[in-house]
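What follows is a set of notes on a single structure, which appears directly below.
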Amino acid sequence: MGQIFSRSASPIPRPPRGLAAHHWLNFLQAAYRLEPGPSSYDFHQLKKFLKIALETPARICPINYSLLASLLPKGYPGRVNEILHILIQTQAQIPSRPAPPPPSSPTHDPPDSDPQIPPPYVEPTAPQVLPVMHPHGAPPNHRPWQMKDLQAIKQEVSQAAPGSPQFMQTIRLAVQQFDPTAKDLQDLLQYLCSSLVASLHHQQLDSLISEAETRGITGYNPLAGPLRVQANNPQQQGLRREYQQLWLAAFAALPGSAKDPSWASILQGLEEPYHAFVERLNIALDNGLPEGTPKDPILRSLAYSNANKECQKLLQARGHTNSPLGDMLRACQTWTPKDKTKVLVVQPKKPPPNQPCFRCGKAGHWSRDCTQPRPPPGPCPLCQDPTHWKRDCPRLKPTIPEPEPEEDALLLDLPADIPHPKNLHRGGGLTSPPTLQQVLPNQDPASILPVIPLDPARRPVIKAQVDTQTSHPKTIEALLDTGADMTVLPIALFSSNTPLKNTSVLGAGGQTQDHFKLTSLPVLIRLPFRTTPIVLTSCLVDTKNNWAIIGRDALQQCQGVLYLPEAKRPPVILPIQAPAVLGLEHLPRPPEISQFPLNQNASRPCNTWSGRPWRQAISNPTPGQGITQYSQLKRPMEPGDSSTTCGPLTL
């Protein structure tokens, strides 16, 4: 059914919650007297039965083992019945008075005994606590302490004061199992107790050894050395037993220092059963009082003084303020906490009134059941309308903007052959330049300047497809920045065998030496507003995978104008409003880190540009394509210029 406990098992299996330590040791020692020895299944069934028995009102100290045996169900698994039978045999039996004889005639009654002669004293056959016995009755053999043994012993006595019954029972059981020497006992004392307790124990042990040596001990030879030395001899088993008994007796002189709260602070709760409160007091006194100290007077006093008011009234009314503990438990056995009974008060239904409701003017219902909303007491303080409350005023409700119709794409990288300018909706009044010449059939058609629209919700971030020739094309989100001279791509887009060169970059955060690399392989970039890819002969590679920037080297090949449509409620970037024309000068201040190469001569504040109308300049048409380039002319601010407006940025 389970594993048989050997001598190397834990000194004491853990007791069930709510059972005093000395009571659990009685069950433990009775189980050790079984032949063959108990198993783990037997201890499990014993603890399960004790948990059920502790819930009954028969928890009176000392425990009546005969009553516990009567509570055991028939056919209960395990060997719990044998353990209780051993305890019943060793328990002190109180002689009961003989039953009175049946009534009969006075002539036939036998003469009564002399009432002045008291009955003879019957000495108990067994003490309340069973003597410690080694499991299976095997003789103990000396075994040195192991760390797990010391930890198990310390865990058992962690809530008991040195010298208390639980402490002494645990130490006695450990001494019987391990048969320690004088050195082992000294190590155990230093591991379990504080330095003050060890010093007091050492003084008391020296006095007891001096008395024993003077009195004379069987087998003790004064010429062979002190008792501590002779007790370490394996051949002197008797002297070792004497030294162990003296070592245990030295704990009797130690002052009790309970680790639990003080006994005066253990109070009965308002809804706590009285027997549970007395059990807490009993366990606290067992753990704190030194062995041999009378416990009953203290327990009776605290059982009345620390009880709640309801139990104190019951005990005072029945005259059990300082009675035996059993009378106090029986007096409060029928008391239970007063639970608040919830009573549902049902209001009787009244007939509907015959008078009309003052709110709606109809009869047949009360005003509290009227479905018509209550009229406001006066006009609305916001709009002076007397028909609604202030909380329903339309001025407090935000106006819901009408959904905007979806815009058609404004950018087609195709030649435009229309003679008139093309209007750009909600583009700030800007118009695309018209075509200057007619398209001939045998010539390539001239194209107008393409418009690059940006989404107002996500500007200036666009999606682009990058092909590095060494890996598969990948789609990324890149920053469209007109202030960056070169395009920056993360190193994750390139394969490990891509040749890279070291370069120094001067950006907004200063000059960097190892943040960016330079690639010499061509890179293809496909933008959403361009049908043909952009070919870059070289670009910067971000080794930290922080930036993906489309710079001026790529935007110059688009030959377009950045067009930002103005929404009804333009989005806000940080504390400023996003401008209609995007440039580096309109962005927030860059962070103090190396991010992208910056040409400080290429970007200037907007107020340094001329406020005069844009000038059209035709310069160096691209050979073979016939595409006209438009650019803006920059010059320093003149004294007569006062306008600081900016036009579209032409690349």
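Glycine too: its Cβ is placed from the backbone N, Cα and C atoms.
Substitutions noted, but not modelled.
A simple way to gauge crowding: the CB of Asp481 (active site, for protease activity) has 24 other CB atoms within 10 angstroms, across all the protein chains here. In three-state terms derived from DSSP, Asp481 (active site, for protease activity) belongs to neither a helical nor a strand segment and is classed as coil. The active site, for protease activity annotation in Swiss-Prot covers Asp481, and the record cites sequence analysis as its basis.
Swiss-Prot lists 476-554 with the feature domain 'Peptidase A2'.
Per Swiss-Prot, mutagenesis Gly2 to Ala is noted as: Complete loss of myristoylation the polyprotein. The concomitent loss of binding to the host cell membrane impairs the formation of viral particles.
DSSP assigns Met486 (mutagenesis position) to coil, not to a helix or a strand. For the mutagenesis of Met486 to Val, Swiss-Prot gives this note: Decrease in protease activity. The structure shown keeps the original residue.
Around Met486 (mutagenesis position), a 10 Å sphere centred on its CB holds 20 further CB atoms from the protein chains shown. Under mutagenesis, Swiss-Prot gives Met486 to Ala, Asp or Asn with this note: Complete loss of protease activity.
Listed in Swiss-Prot is the mutagenesis experiment Met486 to Ile, annotated as follows: Almost no effect on protease activity.
Quoting Swiss-Prot on the mutagenesis of Ala508 to Ile: Decrease in protease activity.
When Cβ atoms from all protein chains are considered, those within 10 Å of Phe516 (mutagenesis position) total 26, not counting its own. Under its mutagenesis entries, Swiss-Prot includes Phe516 to Gln with the note: Complete loss of protease activity.
DSSP classifies Asn545 (mutagenesis position) as coil under the three-state reduction. Listed in Swiss-Prot as a mutagenesis experiment, Asn545 to Thr is described as follows: Almost complete loss of protease activity.
Cβ neighbour count for Asn546 (mutagenesis position) (all protein chains, 10 Å cutoff from its Cβ): 13. Quoting Swiss-Prot on the mutagenesis of Asn546 to Pro: Almost complete loss of protease activity.
Listed in Swiss-Prot as a mutagenesis experiment, Trp547 to Val is described as follows: Almost complete loss of protease activity.
Cα to Cα, Phe516 (mutagenesis position) and Asn546 (mutagenesis position) are separated by 11 Å. Between Trp547 (mutagenesis position) and Asp481 (active site, for protease activity), the C-alpha separation comes to 12 Å. Met486 (mutagenesis position) sits 16 Å from Asn546 (mutagenesis position), counting Cα to Cα. Summary: among the mutagenesis positions (Asn545, Trp547), the fewest other C-beta atoms within 10 A of the C-beta are counted at Asn545. Taking the domain 'Peptidase A2' (476-554) as a whole, pLDDT averages 83 in the prediction. Recorded residues Asn546 (mutagenesis position) and Asp481 (active site, for protease activity) have their alpha carbons 15 Å apart, per Cα-Cα distance.
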